[in-house]
Amino acid sequence: MAAHAWPTAALLLLLVDWLLLRPVLPGIFSLLVPEVPLLRVWAVGLSRWAILGLGVRGVLGVTAGARGWLAALQPLVAALGLALPGLASFRKLSAWGALREGDNAGLLHWNSRLDAFVLSYVAALPAAALWHKLGGFWAPSGHKGAGDMLCRMLGFLDSKKGRLHLVLVLLILSCLGEMAIPFFTGRITDWILQDKTAPSFARNMWLMCILTIASTVLEFAGDGIYNITMGHMHSRVHGEVFRAVLHQETGFFLKNPTGSITSRVTEDTSNVCESISDKLNLFLWYLGRGLCLLAFMIWGSFYLTVVTLLSLPLLFLLPRRLGKVYQSLAVKVQESLAKSTQVALEALSAMPTVRSFANEEGEAQKFRQKLEEMKPLNKKEALAYVTEVWTMSVSGMLLKVGILYLGGQLVVRGAVSSGNLVSFVLYQLQFTRAVEVLLSIYPSMQKSVGASEKIFEYLDRTPCSPLSGSLAPLNMKGLVKFQDVSFAYPNHPNVQVLQGLTFTLYPGKVTALVGPNGSGKSTVAALLQNLYQPTGGKVLLDGEPLVQYDHHYLHTQVAAVGQEPLLFGRSFRENIAYGLTRTPTMEEITAVAMESGAHDFISGFPQGYDTEVGETGNQLSGGQRQAVALARALIRKPRLLILDDATSALDAGNQLRVQRLLYESPEWASRTVLLITQQLSLAERAHHILFLKEGSVCEQGTHLQLMERGGCYRSMVEALAAPSD
């Protein structure tokens, strides 16, 4: 059925409903249940709901263009089906007295009239629209609402479902125990007013005390189990989010500032887990309490309970609207907070630079500026919260006054006893409080949704370049080929860094890559490590594209050391063995440290290789960090070693030691080495030199060949050798 055909379907449903009410359903159920008119009313109503519900599902299934508001037909048919049975039951059970059974049967006859039929739709449409609107907490398919987020967060507790079930049982038992005080207070009131002595008074008082104490003990046990379980969820969510971030492609970290990522992994995740562990605890507790109170209220006075429930929509509407405002403000606050965190992170991570430029006050002012930008958002957030709390307080007060007035009228008529009214008022006060707490929790839970959406963005995000390769050959030669490679960084897609780059790196050879700054030398190193994918051409290793290799295998065969390597805030031993799937022996660690020139200064520390290097290795000099990073690469015994100005901070003795290792060690005679450098002494000794200019190879050959050619390489050598003014 096309989208424009929905009016025909709606008219058909109206015709079916009219026929059901006129001759069909009343006639059938008058034969099946002739002696019980109230049961007949319920049978007609439920059958009407079921038949129309199937029709609505059919309309929604074949109508494509108007599904948004047509979804409200489902609560509409429910309202139509339940309205008449609900009215009949209310009139029968209310304090105004039971109807005659004939009156119940007369309701069916009245509802089959045309004017009543139209009136039922007029009355049901607003109720259905409200139902459909409030039902947005559980968002339709394709949209993640707060309920979906909550269910997904609880999905992290799949292995702890038994504990959650136990918590729910303890919660229900504890809530039932809390009903003892209002219940026995009502009974005592009746005894006093009737001037009777109750032989079982003491026994009832003891029973009330026992139930109250048991309720407290059960609540304590439930809270303890709940908090332990939520702590498990907290740890798991943090771990899963951080793991998801680590598996993103390298370009992801260029597009997203480190401060923003850190804020999501730490602060946003903590906000969500805090909401689940604290707010959900309160929500479940007051929900269970409210349901128990509602049951006792119905037992005390069905009429007063209906009056109380009819006032609840007024309490729900405004908080629902404020919750949406609160959620949007929460997202904006989190984004603004991430920006201020990024400013602080940049300043703290570059303190030597900040101090060398005497810009401490400038950074502080910039941070204050970011915080000032958050103030309007915080004010709006606070105003929405205060308005919501004030509205609930006034509504609750009006409800209490109304219940006292109506309850007094029922006592005067003899419909309820004074004790029952006292118990009901106590139940109703606690029930209203439970509703108020639930509504006050709702905006804060909406606030956590703003943060959880960001978290699930990371958990659901598929890397643009997934590490899905599977090649892991037993023997690798280390032959590297760049075939017409082009590349632009993801954060600057219109700036071509490499253009038509073609060259070969041979096993057993040291190839030097030289060229001016910005020519793409470090980009070549990044592509060889499979940190990025070329936008054009291929990067082959032993004839296979790098992306085809298993991620862990590739990085045991390819190792790189940069000019400013980062170390982790761990021991020398852990930094050198970083990333290895096996645990190296101390002899292996010492051997590579000696080859890189790191052993001597490491041995000078009191704790030797167990000494912590500080955050990012900031307790070491640049040369010491390079030596440790070089040892970290050498211990892998890679088939391809990439040195990107990796020895520039080493002293002359250690530089010579590294050169002897690369050129004279039998172990390195068959390995491939790419030496990215601006030092002529290192380039001269290389077996082959590639001169890179504007993202492509300008010329290549040995040092002597390039000097004789008199091209770009020779010009650079002469410029570096020329005395400065």
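Backbone N, Cα and C atoms are what each Cβ position is placed from, and that goes for glycine too.
What you see is the original sequence, not a version with the noted changes.
The ATP binding site annotation in Swiss-Prot covers 515-523, 618-624, Gln678, and the record cites experimental evidence as its basis. When other Cβ atoms within 10 Å of the Cβ of Gly515 (ATP binding site) are tallied across all protein chains shown, the result is 22. In this structure, Gly515 (ATP binding site) belongs to neither helix nor strand by DSSP; it is coil.
According to Swiss-Prot, the feature Mg(2+) binding site maps to Ser522. In the structure as shown, the Cβ atom of Ser522 (Mg(2+) binding site) sits within 10 Å of 18 other Cβ atoms.
Per Swiss-Prot, the feature domain 'ABC transmembrane type-1' maps to 164-447; the stated evidence is sequence analysis.
Look at Swiss-Prot and you will find 480-719 tagged as domain 'ABC transporter'.
Recorded in Swiss-Prot as a mutagenesis result, Asp645 to Glu carries the remark: Increases ATPase activity by 8-fold; when associated with H-678. Asp645 (mutagenesis position) falls within neither a helix nor a strand when secondary structure is assigned with DSSP, and so counts as coil. Annotation for Asp645 (mutagenesis position): same-chain Cβ neighbours under 8 Å, separated by at least 6 residues, are Gly562, Gln563, Ile676, Thr677, Gln678.
Asp645 to Asn appears in Swiss-Prot as a mutagenesis experiment; the accompanying note says: Complete loss of ATPase activity; when associated with A-621 and V-622.
In Swiss-Prot, a mutagenesis experiment is listed as Asp645 to Gln, annotated with the note Impairs ATPase activity; when associated with H-678.
Mutagenesis annotation in Swiss-Prot: Asp651 to Ala or Asn, described as Decreases ATP-driven nucleotide binding domain (NBD) dimerization; the structure shown retains the original residue. In the shown protein chains, 12 other C-beta atoms lie within 10 A of the C-beta of Asp651 (mutagenesis position).
Around the Cβ of Gln678 (mutagenesis position), a 10 Å sphere holds 16 further Cβ atoms from the protein chains shown. Under mutagenesis, Swiss-Prot gives Gln678 to His with this note: Increases ATPase activity by 8-fold; when associated with E-645. Impairs ATPase activity; when associated with Q-645.
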* **Assigned element (helix, strand, coil) containing Lys521 (ATP binding site), judged by DSSP** => helix
* Between Asp651 (mutagenesis position) and Asn618 (ATP binding site): CA-CA distance (Å) -> 19
* Structure fact -> Averaged over the domain 'ABC transporter' (480-719), the pLDDT of the predicted model comes to 88
* Structure fact -> The number of other Cβ atoms within 10 Å of the Cβ of Lys521 (ATP binding site), counted over all protein chains shown, is 20
* To do: Would you count the other C-beta atoms found within 10 angstroms of the C-beta of Ser621 (ATP binding site) for me?
  => 11
* Pairwise CA distance, Ser522 (Mg(2+) binding site) versus Gln624 (ATP binding site), rounded so that it is a whole Å -> 21
* Structure fact -> Close in space but at least six residues away in sequence, with Cβ under 8 Å from that of Gln624 (ATP binding site), the same-chain residues are Ala598, Phe601, Gly617
* To do: Enter the number of other CB atoms within 10 angstroms of the CB of Gly518 (ATP binding site).
  => 12
